[in-house]
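Data block below; observations after.
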Amino acid sequence: MEPFLRRRLAFLSFFWDKIWPAGGEPDHGTPGSLDPNTDPVPTLPAEPCSPFPQLFLALYDFTARCGGELSVRRGDRLCALEEGGGYIFARRLSGQPSAGLVPITHVAKASPETLSDQPWYFSGVSRTQAQQLLLSPPNEPGAFLIRPSESSLGGYSLSVRAQAKVCHYRVSMAADGSLYLQKGRLFPGLEELLTYYKANWKLIQNPLLQPCMPQKAPRQDVWERPHSEFALGRKLGEGYFGEVWEGLWLGSLPVAIKVIKSANMKLTDLAKEIQTLKGLRHERLIRLHAVCSGGEPVYIVTELMRKGNLQAFLGTPEGRALRLPPLLGFACQVAEGMSYLEEQRVVHRDLAARNVLVDDGLACKVADFGLARLLKDDIYSPSSSSKIPVKWTAPEAANYRVFSQKSDVWSFGVLLHEVFTYGQCPYEGMTNHETLQQIMRGYRLPRPAACPAEVYVLMLECWRSSPEERPSFATLREKLHAIHRCHP
């Protein structure tokens, strides 16, 4: 065995001399040992394939089959001195130090990130940054860290706080992969090196008391995403707040993207309103996915409802073919969503069929809750534009801007009228001014032909002049469900 290995792997003569010193007995083989006549022996190139030594990590257990191989266990750290022929010649850094050949299929290169689970290792930190960290609260004298060396590729440095200054020590690597601060004191790894100098700190004149505490990074809002993650596709519509587009998130997830019109919005209040939206969770509310508010235009990204808004859907052939049960189903679902907002003390301010979205299976969800509060005062005014939703707005809100859950109840009554007229515009033929005048004189929308009498009674209750006399959404929800059960 010895002559064969010395002849085939002559460049490892220093290693063979350790195994078979001069005058030693030759190895005539042991039971189960590698037979050079029957088993292939790796042939390593004369020149290394890459700069060595390199760090490897054992992926699987391997049991040596001859004296030239190295037994390793999964997780062992290895320092590879040579590589080739499907093997590495490596020194084990953990456990009992020894060296030998290990199949390359059983190991993987270990980058410095392998140390990232250690509290004292700071990847990507420069010498200057290490000083800033160690001298910043809550760190005190004795705080230390290991970082990649700036002057030695693949090497490390030890930085230690000593009162009001920071001392830096180069961690050198010996030819066999051992690490040291001082020649003559070799360690198989960084952990062993630190353990030694914690106990013998006087050798470097600075105690190693505790790992450096990283400064807390600013808390990142997981909802906030860059514009680059979203691609606009088909334009779905346009409203008071901006345009609505069908789009893709990260190239795969279909979403609805509301592009906010900054000219009409009080963007200074947008962050606060979005915080409210993030905390609302109900199956009858449109689900918020993400926000892009780091620059203009602002995106509000929500789930995509395939059939669009309820007002437009009711005017399609599919919508006009619906009979009483699904229409009552729409009313019940909207009442459920609004009852939840009522419990959360959130005022919608712009409840209408156009702000209810429909998906496959005729599931519907309330959208745009709370955004009307962000419209600039000169935009949200009954006299400013015929586009403003005065016909859906309670008189106290239209005249005096007094919004409440009860003004939402008024709007819900108008939404019910839309549902049972298959999306027709309420107060058709009247201007905003005429509508308000007629309402103040006591006029109320007539009962639609498709509307049950008991539902129309609820509409009239929603349109009571005194807000306090209007029903709650919880009451409306229960009454509508009872009516729905009578019309299965």
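Backbone N, Cα and C atoms are what each Cβ position is placed from, and that goes for glycine too.
So, quick note: what you're seeing has the original residues, none of the substitutions.
Residues or ranges marked as active site, proton acceptor by Swiss-Prot on the basis of sequence analysis: Asp350. Secondary structure at Asp350 (active site, proton acceptor), taken from DSSP and collapsed to helix, strand or coil, is coil.
Summarising the annotation, Swiss-Prot assigns ATP binding site to Leu236, Gly237, Glu238, Gly239, Tyr240, Phe241, Gly242, Glu243, Val244, Lys258. If you take the C-beta of Leu236 (ATP binding site) and look for same-chain residues 6 or more apart in sequence within under 8 angstroms, you find Val244, Trp245, Glu246, Ala256, Gly308.
If you look up Swiss-Prot, you'll see 51-112 marked as domain 'SH3', on the strength of sequence analysis.
Marked as domain 'SH2' by Swiss-Prot on the basis of sequence analysis: 120-212.
What Swiss-Prot says about the mutagenesis result for Trp223 to Ala is this: Loss of kinase activity. Within its own chain, Trp223 (mutagenesis position) has Ile274, Lys278, Leu288, Ala290, Val291 as residues 6 or more apart in sequence whose C-beta sits under 8 angstroms from its own.
Around the Cβ of Lys258 (mutagenesis position), a 10 Å sphere holds 22 further Cβ atoms from the protein chains shown. Recorded in Swiss-Prot as a mutagenesis result, Lys258 to Met carries the remark: Loss of kinase activity. Exhibits a diffused cytoplasmic localization. No effect on interaction with KHDRBS1 or VIM but abolishes tyrosine phosphorylation of both substrates.
Among the mutagenesis entries in Swiss-Prot is Tyr380 to Phe, noted as: Significant reduction in phosphorylation.
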Per DSSP, how many helix, strand and coil residues does the domain 'SH3' (51-112) have?
4 helix, 30 strand, 28 coil
Report, in whole Å, the straight Cα-to-Cα distance of Gly242 (ATP binding site) from Lys258 (mutagenesis position).
7
So, by DSSP, how many helix, strand and coil residues make up the domain 'SH2' (120-212)?
21 helix, 28 strand, 44 coil
Helix, strand or coil: which one is Trp223 (mutagenesis position) in, per DSSP?
coil
Inter-residue C-alpha distance, Asp350 (active site, proton acceptor) and Glu238 (ATP binding site) (nearest angstrom):
15
